[in-house]
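The block underneath contains the structure these notes are about, expressed in structure tokens.
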Amino acid sequence: MSQTTTNPHVAVLAFPFSTHAAPLLAVVRRLAAAAPHAVFSFFSTSQSNASIFHDSMHTMQCNIKSYDISDGVPEGYVFAGRPQEDIELFTRAAPESFRQGMVMAVAETGRPVSCLVADAFIWFAADMAAEMGLAWLPFWTAGPNSLSTHVYIDEIREKIGVSGIQGREDELLNFIPGMSKVRFRDLQEGIVFGNLNSLFSRMLHRMGQVLPKATAVFINSFEELDDSLTNDLKSKLKTYLNIGPFNLITPPPVVPNTTGCLQWLKERKPTSVVYISFGTVTTPPPAEVVALSEALEASRVPFIWSLRDKARVHLPEGFLEKTRGYGMVVPWAPQAEVLAHEAVGAFVTHCGWNSLWESVAGGVPLICRPFFGDQRLNGRMVEDVLEIGVRIEGGVFTKSGLMSCFDQILSQEKGKKLRENLRALRETADRAVGPKGSSTENFITLVDLVSKPKDV
């Protein structure tokens, strides 16, 4: 039976890999502030919780508490090095781990769980919510384009087949509303190519099938980004709530900058600097690190390159010395602040969803080199739909290809046009998160669903 309570207790089930848990916690913090009478129990692994709660504990609302659950790795287990091995171990143990965590939270708070909020990857939360008679509110951390491919996964497989796309890579996904410029090659692994039988692929397949059953799906985007996608997803899902972009609502906290990046930028001309970063997960293959280095050296564009220390071994001999006068290679950079600086004129990126919106916030055109997952879809959207950046020709870094991108964005009329499009997009996004904007109204709806549970 469904449950209504004046003392809401929201169980939040996180996916503790990549950058999934942090944006979910960001939403929970907003919800906790908007519904101070509710209690939010946040469940993730100890490693994940330590990384996302540590820096914000002094400002964390008192109605949020984290609970550590098992990572599913048996004691003494030796990893075999299989792709997504850690995800598989976690996923197998997760249903029972989350249940045990909720029992503990109920005992501590004295409140029964009244609502399940979960990362969409935790698809079995649908079954748990049904068993408990609760609303299930999955959070999609990426964009509406990738969400659509999962919701339509069975139709896509029926149309394209699952025996590979060789020779059909550039055919268009024009049978899915809002996806007419997407090519087969842009799809994520696990949709029609890759190991479709892996536990991770099967998990995402099942997720796409059950999302239409959710009480509401909420997402870090805004309705006006793509009317076609928005309207179609509204027709496929019970309730579809765009509540972002998050970085325009709650700017990331200012963190101490020990690398000197921001001071260095003060000495550079407007829109002259190339910023390079591929997120917290990805490093380009060694040959592409070399190609990027050669392009920077030959073009002599000022640059800041956020490169992990362990990847420095792939830099060409003498590169750091030769570029010292106009470039910085640092192990980490305050990305949002760097992209917001007027000196930055281009962003070489993997095209992750969060990085994309930090670039939009700063008005910086993107040079996209996608690697996996939704990144290819995002790159296509950046170049062909939104027209706020370019993709690397051929999909891999080459010296000549990069130099051409630098020239287009920093020196040619195209760069000016991209920046104009970015300004217009930023203005539209700002309206969405404004007092009467669509994202603001949708967030009010989400608060109502979370704090005043109704029939599921």
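Positions of Cβ are set from backbone N, Cα and C atoms, glycine also.
Contacts of His20 (mutagenesis position) defined by a Cβ separation under 8 A and a same-chain sequence distance of 6+ are given as Ala14, Asp119, Phe121, Thr141, in order along the sequence. Per Swiss-Prot, the feature active site, proton acceptor maps to His20; the stated evidence is similarity to another entry.
Annotation source Swiss-Prot lists quercetin binding site at Ser18, Gln84, His150, Gln188, Gly373. In the three-state DSSP classification, His150 (quercetin binding site) falls within a helix. Long-range Cβ neighbours of His150 (quercetin binding site) (same chain, at least 6 residues apart, Cβ-Cβ under 8 Å): Ile191, Leu204, Met207, Gly208, Leu211.
Under DSSP, Glu358 (UDP binding site) is assigned to a helix (H, G or I) in the three-state scheme. Shown in sequence order, Asn247, Gln335, Ala336, Leu339 are the residues of the chain, 6+ apart in sequence, with a C-beta less than 8 angstroms from the C-beta of Glu358 (UDP binding site). Residues or ranges marked as UDP binding site in Swiss-Prot (evidence: experimental evidence): Thr19, Thr280, Ser306, Trp332, Ala333, His350, Asn354, Ser355, Glu358.
Taking a C-beta cut-off of under 8 Å and a sequence gap of six or more, Ala333 (UDP binding site) has these contacts in its own chain: Asn257, Thr259, Cys261, Tyr275, Ser277, Ile304, Ser306. Secondary structure from DSSP puts Ala333 (UDP binding site) in coil. Marked as UDP-alpha-D-glucose binding site by Swiss-Prot on the basis of a large-scale study or a structure entry: Thr19, Thr141, Thr280, Ser306, Trp332, Ala333, His350, Trp353, Asn354, Ser355, Glu358, Asp374, Gln375.
In Swiss-Prot, the entry for mutagenesis His20 to Ala states: Loss of catalytic activity. The structure shown retains the original residue.
Classification of Gln375 (mutagenesis position) by DSSP places it within a helix. Taking Cβ-Cβ distances under 8 Å and a sequence gap of 6 or more within the same chain, the neighbours of Gln375 (mutagenesis position) are His350, Cys351, Gly352, Cys368. What Swiss-Prot notes for the published mutagenesis of Gln375 to His is this: Loss of catalytic activity.
Under its mutagenesis annotations, Swiss-Prot gives Gln375 to Asn the following note: Impaired catalytic activity.
For the natural variant Gln47 to Unk, the note given in Swiss-Prot is In strain: cv. Pinot noir. All protein chains considered, the CB of Gln47 (variant position) has 11 other CB atoms within 10 Å.
A natural variant is reported in Swiss-Prot for this position, Ile69 to Val, and the note states: In strain: cv. Italia, cv. Pinot noir and cv. Ruby Okuyama. For Ile69 (variant position), the same-chain residues 6+ apart in sequence whose C-beta sits under 8 angstroms from its C-beta are Phe43, Ser44, Thr45, Ala94, Ser97, Phe98, Gln100, Gly101.
Within the same chain, the residues at least 6 positions away from Pro74 (variant position) whose Cβ sits under 8 Å from its Cβ are Leu89, listed in sequence order. Pro74 (variant position) falls within neither a helix nor a strand when secondary structure is assigned with DSSP, and so counts as coil. What Swiss-Prot says about the natural variant Pro74 to Ala is this: In strain: cv. Pinot noir / PN40024.
Where Swiss-Prot documents Thr91 to Met as a natural variant, the accompanying text is: In strain: cv. Flame Muscat, cv. Italia, cv. Muscat of Alexandria, cv. Pinot noir, cv. Pinot noir /PN40024, cv. Red Globe and cv. Ruby Okuyama. In the three-state DSSP scheme, Thr91 (variant position) falls into the helix class. Around the Cβ of Thr91 (variant position), the number of neighbouring Cβ atoms within 10 Å comes to 20.
Cβ neighbours within 10 Å of Leu134 (variant position), excluding its own Cβ and spanning all shown chains: 23. Record note (Swiss-Prot), natural variant Leu134 to Val: In strain: cv. Flame Muscat, cv. Italia, cv. Muscat of Alexandria, cv. Pinot noir, cv. Pinot noir /PN40024, cv. Red Globe and cv. Ruby Okuyama. The unchanged residue is displayed.
Using a 10 Å radius centred on the Cβ of Gly161 (variant position) and all shown protein chains, the other Cβ atoms total 11. Looking at Swiss-Prot, the entry for natural variant Gly161 to Ala says: In cv. Red Globe.
According to DSSP, Val289 (variant position) is assigned to a helical segment. All protein chains included, Val289 (variant position) registers 21 other Cβ atoms within 10 Å of its own Cβ. In Swiss-Prot, a natural variant is listed as Val289 to Leu, annotated with the note In strain: cv. Flame Muscat, cv. Italia, cv. Muscat of Alexandria, cv. Pinot noir, cv. Pinot noir /PN40024, cv. Red Globe and cv. Ruby Okuyama.
For Phe372 (variant position), other Cβ atoms within 10 Å of its Cβ number 12. In Swiss-Prot, the entry for natural variant Phe372 to Tyr states: In strain: cv. Pinot noir / PN40024. The structure shown retains the original residue.
Swiss-Prot documents Lys399 to Glu as a naturally occurring variant and attaches the note In strain: cv. Flame Muscat, cv. Italia, cv. Muscat of Alexandria, cv. Pinot noir, cv. Pinot noir /PN40024 and cv. Ruby Okuyama. Long-range Cβ contacts of Lys399 (variant position) within its own chain (separation 6+, distance under 8 Å): Ala291, Glu294, Ala295, Ala298.
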Determine, from DSSP, whether Lys399 (variant position) sits in helix, strand or coil. helix
So if I measure Cβ to Cβ from Ser18 (quercetin binding site) and keep only same-chain residues at least 6 apart in sequence, which ones fall under 8 Å? Thr280, Val281
Sort Leu134 (variant position) into helix, strand or coil using the DSSP assignment. coil
When DSSP is mapped onto helix/strand/coil, what comes out for His350 (UDP-alpha-D-glucose binding site)? coil
Other than its own, how many Cβ atoms are within 10 Å of the Cβ belonging to Asn354 (UDP binding site)? 20
For the UDP-alpha-D-glucose binding site, please report the maximum Cα-Cα distance among Thr19, Thr141, Thr280, Ser306, Trp332, Ala333, His350, Trp353, Asn354, Ser355, Glu358, Asp374, Gln375 in Å. 24
Which is it, of His350, Arg423: the one of these recorded positions whose Cβ has the most other Cβ atoms within 10 Å? His350
